[in-house]
Amino acid sequence: MERATRPGPRALLLLLFLLLGCAAGISAVAPARSLLAPASETVFGLGAAAAPTSAARVPAVATAEVTVEDAEALPAAAGEPESRATEPDDDVELRPRGRSLVIISTLDGRIAALDAENDGKKQWDLDVGSGSLVSSSLSKPEVFGNKMIIPSLDGDLFQWDRDRESMEAVPFTVESLLESSYKFGDDVVLVGGKSLITYGLSAYSGKLRYICSALGCRRWDSDEMEEEEDILLLQRTQKTVRAVGPRSGSEKWNFSVGHFELRYIPDMETRAGFIESTFKPGGNKEDSKIISDVEEQEATMLDTVIKVSVADWKVMAFSRKGGRLEWEYQFCTPIASAWLVRDGKVIPISLFDDTSYTASEEALGDEEDIVEAARGATENSVYLGMYRGQLYLQSSVRVSEKFPTSPKALESVNGENAIIPLPTIKWKPLIHSPSRTPVLVGSDEFDKCLSNDKYSHEEYSNGALSILQYPYDNGYYLPYYKRERNKRSTQITVRFLDSPHYSKNIRKKDPILLLHWWKEIFGTILLCIVATTFIVRRLFHPQPHRQRKESETQCQTESKYDSVSADVSDNSWNDMKYSGYVSRYLTDFEPIQCMGRGGFGVVFEAKNKVDDCNYAIKRIRLPNRELAREKVMREVKALAKLEHPGIVRYFNAWLETPPEKWQEEMDEIWLKDESTDWPLSSPSPMDAPSVKIRRMDPFSTKEQIEVIAPSPERSRSFSVGISCGQTSSSESQFSPLEFSGTDCGDNSDSADAAYNLQDSCLTDCEDVEDGTVDGNDEGHSFELCPSEASPYTRSREGTSSSIVFEDSGCGNASSKEEPRGNRLHDGNHYVNKLTDLKCSSSRSSSEATTLSTSPTRPTTLSLDFTKNTVGQLQPSSPKVYLYIQMQLCRKENLKDWMNRRCSLEDREHGVCLHIFLQIAEAVEFLHSKGLMHRDLKPSNIFFTMDDVVKVGDFGLVTAMDQDEEEQTVLTPMPAYATHTGQVGTKLYMSPEQIHGNNYSHKVDIFSLGLILFELLYPFSTQMERVRILTDVRNLKFPLLFTQKYPQEHMMVQDMLSPSPTERPEATDIIENAIFENLEFPGKTVLRQRSRSMSSSGTKHSRQPSCSYSPLPGN
């Protein structure tokens, strides 16, 4: 019996295994229960609220990790309840009453706490094990065609329409999906749900105390939990949407978004009170005591401002005074939510508020409406970002509250009579970075960013918004309200307001936000200053006057004349009116540059606004007298009749009568180019003086010359003594009332502007070109206005001649102190008398019958204004300008061409004959039309771009049978012949012109002879040129010329015959044998063009040349 009942070894072993099994079964109950949670949720429909990745995350809740980084925190983990039982009471030290924590929720599902009073040091970090807040299978925008669904973290959906570039709320919420499925399209049905999980945490240590869900609650260390410990309640809301096919039930896409909400339970409050909605803040004495403790410790955070930067994942603290950065902490993932826990209160930090909030929750009566309006104006924003390749939205509370919750209210959402309009967000994204230019992003660029983001997955998890790279780095802000926000900063401010009077100042501007824009503000201020200065100087200050050259001197006038001129100038300026006048020249043409002056006017290069071709526009000031005006109009009539390839082409002409002083002001603008250093206003061509030589010998050192103005009422006169001794070059530029020249025996390069009064001003003087008073045909330095200190103002001994100018065309020529636009007063006509024209000379009187190689020069210059009277000043008459549109040629003329080729080797014989032949053909055409040029010289011969020779400057062209009755009226040069003005270039004038005899078209033949000789025989110096050409005029040719060119010598000798009848016709010159033996390209073609184009003038007139402008001869 004993033996039977005695347990054997096998029974003992079996009993031992049973005891061990029971012990193991008890310890496995909790894990087994936790493993049932996901299965139960799935069975009861809660699993539908979790994404495919979230179904496996629920078991991880039981093993949450807590990382305590504070030095005072406990080292134990939340998942190890055993270690917490042996912990000392250090929690009491870790949670002083005045301590403040910043709780941060990130998109990866972690919760972190920062100590706001300890330089933002991380207090603890908790991974609750529930996974990321955002997960989705939506990867490409092509899923919905031109529309795209973007989820928001709070569970709402937005639909982005690419066509309309707008973001609007999808007409359903997750709550409505719990009641019934909603059909999104013809082939898609949307279903969804949400799950709630609540976590209880120790406020200051981060220890996980319990977890509650729909399946129940699990607690840790409930026996050792301190009753006085503050508890943080984290409630995670996870919402899931799935799209399935209505027929097959297959899933097309899904997404899951979630967010945390934070509650604070101070001290003895039961944890079930929050879940059962029985928690009443401030309902016990302990809360009152805590509030009193807060008031005592608030001084430690008096000047602290907490900011959360969503785009940079930073939490920062600034001092309110001065905006100094006290501390900052940057997370590795985007921030989803933020709260400030301070002494029994949880202050949510808004992610869409760019100004400050207080911690006070008290109502302010009348100010409540103002505060709400201010909040609505700034909080209505949406932040668009990307996490692990999925777009998501963070919307403000204001936008979420506007979403309709009833599907019935949205039945006519697509119609015009919608019951509740959907909230719409205009697609005007704002870049988060305030230091970069805030540009707007179009839908095309946004699509491009989406397509480039296909690799934005796990490798971009640390760069959460990888879609939005520079310049759109880290995200967009979309304003919900119509008026766009003025500020671009995404940093949100929370202030600690400690004084009672701060409670009424609900929102205050951030004191440091403008510091990000200091560069833009400084640049804007600087730009405004520069623009204002420029506008003021242009509108209210006159243009600076051209500085006087060294060769220019101040006019010497009497004080009486100065005062009268100044008064007239001021009155004219005050009476000037510009309104209502439109210039045809400025309307049809775009001025390019002023090419030069000569031939009665000024020549501009201008571009036609219609055909985009450049033309030469010649402007001539017409005189008021009818007969004198007819002389100027003769050039227009002559040009209009001339249709020949060797003559500068005429296109159009018109008259303009601008208001007083308008033209002078425009000249100051047009003639700023230093390359055209002409005076800014020109004299009237017909108001120029007439010259009367009282001796038949025009080059005698004792001649007396009177220059008499055609207008009898002008009585003001002045006397001028002209001194010599100055030297100039061929490129000397004439300034007002100044003429460049040389001494009596010096070299000069300008032989065509000796006494050129034509353009002492651009608008008012006549071209008295090369009407020199001595034998040297070069330019001479005539300074009509020297200073008193000049030694040349003294009278010198020697021969003298008297020149009397009754009008020079520039009434106030001596008043150079006035602005250039005010120099001319046509109504102030004065009689000007030039006297004491002295120049020493060693020439004998026997040389008076011929052109002297070294003629006499004047030596002194003086002004004598003795007859000025105020009563003689009369109002000026309106100025009339004639504009002539001509062909544009190269600026280089034949004179320049020869000056650059000063040796026989540089001048090919065939080229020279080719140039001369083209000139002769043009002259022959003129003669065939019954016209003569009378002023042929190298400076009047131009070239086109294809080297075709053009004869220009027809200011002296006149008919061969012109009526000679003009002599009795104009009497320009009574000692000369009877044609217009008799002001041709003297060096190339025929003997009959110089001696004042009647002449015919043979004067052009004489000039052609000299031009042919000068082409074939180059000169090394201008002095040599004057001397040899003077001898050639007397048929004294150089030996080298006669030996090298015998045929040309005979031809030139015939052309320079003293008798006009013995000179050949232009036709005979063209048919000369010297041209037949030469072969050069273009001769035959040129002559054919001459015949064909002259017969079809209308057709040719429509083919303007777009090259360079002609320089009228000087």
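Positions of Cβ are set from backbone N, Cα and C atoms, glycine also.
Here the original residues are kept at every noted site.
Under its mutagenesis entries, Swiss-Prot includes Trp160 to Ser with the note: Decreased binding to misfolded proteins and phosphorylation of EIF2S1/eIF-2-alpha in response to stress; when associated with 383-S--S-386. Just so you know, the Cβ of Trp160 (mutagenesis position) picks up 24 other Cβ atoms within 10 Å once every protein chain is counted.
Swiss-Prot lists 589-1075 with the feature domain 'Protein kinase', giving sequence analysis as the kind of evidence. The average pLDDT the prediction assigns to the domain 'Protein kinase' (589-1075) is 63.
Taken from Swiss-Prot, the feature ATP binding site covers Met595, Gly596, Arg597, Gly598, Gly599, Phe600, Gly601, Val602, Val603, Lys618. Around the Cβ of Val603 (ATP binding site), a 10 Å sphere holds 27 further Cβ atoms from the protein chains shown.
As a published mutagenesis entry, Tyr615 to Phe appears in Swiss-Prot alongside the note: Decreased ability to phosphorylate EIF2S1/eIF-2-alpha in response to stress. Using a 10 Å Cβ-Cβ cutoff, Tyr615 (mutagenesis position) registers 26 neighbours.
The annotation that Swiss-Prot gives for the mutagenesis experiment Lys618 to Ala reads: Loss of protein kinase activity.
According to Swiss-Prot, the experimentally introduced change Thr799 to Ala is described as follows: Abolished phosphorylation by AKT.
Asp935 (active site, proton acceptor) has a Cβ environment of 27 other Cβ atoms inside 10 Å. Look at Asp935 (active site, proton acceptor): DSSP puts it in coil. According to Swiss-Prot, the feature active site, proton acceptor maps to Asp935.
One residue stands out among the recorded positions Met595, Arg597, Lys618 for having the most other Cβ atoms within 10 Å of its Cβ: Lys618.
For Gly601 (ATP binding site), the spatially nearest entry among the recorded positions Trp160, Tyr615, Lys618, Asp935 is Lys618, judged by CA separation. For the pair Asp935 (active site, proton acceptor) and Trp160 (mutagenesis position), the C-alpha distance works out to 82 angstrom. It is 65 Å from the Cα atom of Lys618 (mutagenesis position) to that of Trp160 (mutagenesis position). A Cα-Cα distance of 10 Å separates Val603 (ATP binding site) from Tyr615 (mutagenesis position). Ranked by Cα separation from Trp160 (mutagenesis position), the recorded positions Met595, Arg597, Tyr615 are led by Tyr615. Cα spacing between Arg597 (ATP binding site) and Tyr615 (mutagenesis position): 15 Å, rounded to the nearest whole number.
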